[in-house]
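The structure under discussion appears below in the form of structure tokens.
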Amino acid sequence: MLLLLPILNLSLQLHPVAALFTVTAPKEVYTVDVGSSVSLECDFDRRECTELEGIRASLQKVENDTSLQSERATLLEEQLPLGKALFHIPSVQVRDSGQYRCLVICGAAWDYKYLTVKVKASYMRIDTRILEVPGTGEVQLTCQARGYPLAEVSWQNVSVPANTSHIRTPEGLYQVTSVLRLKPQPSRNFSCMFWNAHMKELTSAIIDPLSRMEPKVPRTWPLHVFIPACTIALIFLAIVIIQRKRI
């Protein structure tokens, strides 16, 4: 079977599919949440393939004009007699997204259908933080969330530009961080919005700088202040200890 697949791959590119055997796809695009499971399905008419022993099915992931057998998908062979080639992918990951070719072989005849998997992770949990910037009268607002695909961040009704960046997590998700620095105003809230354009999904968080003020941004003590202060404290402690011993 492993030797047969490369030959079939070449045949799929060079020759039209025989009309004697037809594969259909009840669903061509699958949108799946990270961590959930999915079953990719392509169907065929059992009346066109009378010998059960002659039915073979495989799922190949298409990347860079090449196709490789999917190691993440498991064929549910008990569904073949029902005219279904069902491939189960558990605990979907970001790397499972892409295009697949569902190939069904019936004796000397074969056909295939392309299926697409779109993986998403909603930016539902938005962590917010407020820090007071000493000596400026300004606050630093931060919104951070993880998701997939990459989202755009905007701040509603704010003219000050925000500093937005992202990194990839080991799971392949995007960790997006947006930082805004400005002077707070009484009775004014700020809203950061994460727009996932690929999935047409919008999530947001509201920040009230005055009601949820966190501790100030810690100042770094200069060495020329820190060292003398420690020295004086040690001298004072030594004097106290010596006087107690004399008593």
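Glycine residues also receive a Cβ, built from the backbone N, Cα and C atoms like all the rest.
Fair warning: this is a prediction, and the values are worked out from it, not measured in the lab.
Look at Swiss-Prot and you will find 21-118 tagged as domain 'Ig-like V-type'.
With a cut-off of 8 Å between CB atoms and residues at least 6 apart in sequence, the same chain places V92, V119, K120, A121, S122 near D33 (mutagenesis position), listed in sequence order. For the mutagenesis result D33 to S, the note given in Swiss-Prot is No effect on PDCD1 binding.
Taking a C-beta cut-off of under 8 angstroms and a sequence separation of 6 or more, S39 (mutagenesis position) has the following same-chain neighbours: L76, L86, F87, H88, I89. Among the mutagenesis experiments that Swiss-Prot reports, S39 to Y is described with the note: No effect on PDCD1 binding.
Under its mutagenesis annotations, Swiss-Prot gives E41 to S the following note: No effect on PDCD1 binding. E41 (mutagenesis position) carries a strand DSSP state (E or B).
In this structure, R56 (mutagenesis position) is part of a beta strand by DSSP. Recorded in Swiss-Prot as a mutagenesis result, R56 to S carries the remark: Significantly reduces the binding to PDCD1.
A sphere of 10 angstroms centred on the C-beta of S67 (mutagenesis position) encloses 23 other C-beta atoms. Experimental mutagenesis is annotated in Swiss-Prot for S67 to Y, with the remark: Significantly reduces the binding to PDCD1.
Take the CB of E71 (mutagenesis position) and look out to 10 A: across all protein chains shown you find 7 other CB atoms. In the three-state DSSP reading, E71 (mutagenesis position) counts as coil. Here Swiss-Prot notes a mutagenesis experiment, E71 to S, with the remark: Significantly reduces the binding to PDCD1.
Where Swiss-Prot documents I105 to A as a mutagenesis experiment, the accompanying text is: Abolishes the binding to PDCD1.
Taken residue by residue with DSSP, D111 (mutagenesis position) is part of a strand. Mutagenesis annotation in Swiss-Prot: D111 to S, described as Abolishes the binding to PDCD1. Costimulates proliferation and IFNG production of T-cells; the structure shown retains the original residue.
Every protein chain considered, the tally of other Cβ atoms within 10 Å of the Cβ of K113 (mutagenesis position) stands at 21. Under the heading of mutagenesis, Swiss-Prot lists K113 to S and annotates it as follows: Abolishes the binding to PDCD1. Costimulates proliferation and IFNG production of T-cells.
The domain 'Ig-like C2-type' annotation in Swiss-Prot covers 122-203.
In the three-state DSSP classification, I105 (mutagenesis position) falls within a strand. In this structure the alpha carbons, written CA, of E41 (mutagenesis position) and K113 (mutagenesis position) are 10 Å apart. For S67 (mutagenesis position), the nearest of the mutagenesis positions R56, I105, D111, K113 in terms of C-alpha separation is K113. For R56 (mutagenesis position), the nearest neighbour among the mutagenesis positions E71, I105, D111, K113, judged by Cα separation, is I105.
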